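Undergrad: Structure in structure tokens, see below.
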Amino acid sequence: MSVPSSLSQSAINANSHGGPALSLPLPLHAAHNQLLNAKLQATAVGPKDLRSAMGEGGGPEPGPANAKWLKEGQNQLRRAATAHRDQNRNVTLTLAEEASQEPEMAPLGPKGLIHLYSELELSAHNAANRGLRGPGLIISTQEQGPDEGEEKAAGEAEEEEEDDDDEEEEEDLSSPPGLPEPLESVEAPPRPQALTDGPREHSKSASLLFGMRNSAASDEDSSWATLSQGSPSYGSPEDTDSFWNPNAFETDSDLPAGWMRVQDTSGTYYWHIPTGTTQWEPPGRASPSQGSSPQEESQLTWTGFAHGEGFEDGEFWKDEPSDEAPMELGLKEPEEGTLTFPAQSLSPEPLPQEEEKLPPRNTNPGIKCFAVRSLGWVEMTEEELAPGRSSVAVNNCIRQLSYHKNNLHDPMSGGWGEGKDLLLQLEDETLKLVEPQSQALLHAQPIISIRVWGVGRDSGRERDFAYVARDKLTQMLKCHVFRCEAPAKNIATSLHEICSKIMAERRNARCLVNGLSLDHSKLVDVPFQVEFPAPKNELVQKFQVYYLGNVPVAKPVGVDVINGALESVLSSSSREQWTPSHVSVAPATLTILHQQTEAVLGECRVRFLSFLAVGRDVHTFAFIMAAGPASFCCHMFWCEPNAASLSEAVQAACMLRYQKCLDARSQASTSCLPAPPAESVARRVGWTVRRGVQSLWGSLKPKRLGAHTP
């Protein structure tokens, strides 16, 4: 016969007060955690004790039997006493305590089987009536004969004794020590208390908080299914003890990113979602608990707040006040790493001292100053500055100088200012280069004379600035390259603003001069709200040539006229007498400029060009212009390597101008002609009517159209 193990203290008290005072050899109280263990639900009375109670021969002595019963009862008392302190509902008993309690056991008298069964039946009924927290298990409420009880006890005695001994050994080795308490004070706790009893220990880690429910899942689930088959009114441990309720997770704005506050029966703790680590203290405070496992420390080092080697618990977060400081450093790294050379001040002294030594930098608000380092200059040709090629040529110069200047502090021989720290100032329509220490003016370049400027387009060249201008002494086109402390687009934007201002001032001055010569009485008031369209810049092509001069010719057209003029000039002059110049071809104007002085040698309107051709020599080119009534002039050029590009450009300009004239003439003919008088309209209508009548009658009279036209 198996003995029930789910009887509580209330059942035993009711049994002791409701009947005669009995001295029970077996304490029948069982803790709630024994109901969740599959191995303990079939705990049986030792076969030797049953044989002695039934009076069978060959049984053991009364003393050892009573000691066995008392030992089992005290073990159950210890398990019940420590149930509210064990988080995983494990039986808490050690071998040392078991050995220490054995000498204190007092021998009790043997009991008969019938008397023992009556006590068990009465206790089971009382436990069911009082509605215990765990479902009471009644073995049988029917009467059973002595023979049936003897057969069942004899068949199960040996197996139950072996299971009981193995179970006690496993529980003693795996459970923490617990102290027994009096029987009257043992009660099933209303809710399992995992981490709230007593002060919190720092040795609790994430495995304790997150692994409670999975530590004994198989045994717990199977045992509960067996115990609750007959009592559906009670809930399961999952229902009565919910660690994860909907309100358990809280997010707070005070917590750093990635942290969450969790509240459950164990208390309030903080969970770092990316790494999976937990801690009792808020993450924004001094340091984590001392119980952080080595695995948790290795996960914390992944965030990059410290080096990869090991740290002590007290030293790991010592130098890090918060999680925001490393983020600020991470934002600064891409900005400092954009340059290929080390980030350093462009002057030997720190920048604050340099600013103190340079008071004029910020005194005049009209001066824009930029700290730069000269990389030198590269000579350029006029062909490289042609439209569509200038940006590529300037970028090649930047690439050529910046890639070969690995050490910027080593000055190179060649041009002025090479490898030096300079101040680039934009003042009064002038670009100035000033020595930082002595404020000495090294170079001044009028902004209006700068041909091209640009910023490096390659990756890492955003701080390289270059401009192209003609040298005053050598008349050579030079591309000066600088490396700026700030992004070079600031200089380019400032230059663009200054050029726009200069062009606006010149436009206003030209309008003022023209306005003085106009009759103000004929001017029409224009409202100020009207927005005039911005003028479009025409495409200008420049070609470097030798200007042979111009001669008057008799006819405006003819290849023989051009060939005769070219032969006469080539035979009468030498190459040294030819003037180096360049021709600017625009859709409206052809301009001939001196290559060195940029003086205008000739300017011709495309609308007055009458004929153009290439001479017998492919290097020669000439065109004829109308200089006045019955006066024509032939301009001649020597081109390298041939005159094909120049002739095509002039021809394209002529065709474009001719097309514009046609467009303007067609619009004027449709919209600008005055309306015909009424008399002319009447004559035209009458003529149309007469013509219709004549066509009907088949008249073949000739029509005089000129007489009837207005």
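Every residue, even glycine, has its Cβ placed from backbone N, Cα and C.
As annotated in Swiss-Prot:
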- Tyr117 to Phe: No effect on phosphorylation by ABL1 (MUTAGEN)
- 253-285: domain 'WW' (DOMAIN)
- 370-509: domain 'PID 1' (DOMAIN)
- Ser459 to Glu: Increased activation of the RAC1-ARF6 axis (MUTAGEN)
- 542-699: domain 'PID 2' (DOMAIN)
- Tyr547 to Phe: Abrogates phosphorylation and stimulation of transcription by ABL1, and increases the interaction with RASD1/DEXRAS1 (MUTAGEN)
- Lys701 to Arg: Abolished acetylation by KAT5, leading to decreased transcription activator activity; when associated with R-204 (MUTAGEN)
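Would you situate these features in the structure and describe their surroundings?
TA: Over the domain 'PID 1' (370-509) the predicted model carries a mean pLDDT of 82.
When secondary structure is read from DSSP and collapsed to three states, Ser459 (mutagenesis position) falls in the coil class.
Within the same chain, residues at least six positions away from Tyr547 (mutagenesis position) with a Cβ under 8 Å of its Cβ are Trp578, Thr579, Pro580, Ser581, Ile592, Leu601, Gly602, His635, Met636, Phe637.
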Undergrad: Using a 10 Å radius around its CB, how many other CB atoms surround Ser459 (mutagenesis position)?
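TA: So the Cβ neighbour count for Ser459 (mutagenesis position) comes to 8.
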Undergrad: By DSSP, what is the split of the domain 'PID 1' (370-509) into helix, strand and coil residues?
TA: 42 helix, 48 strand, 50 coil
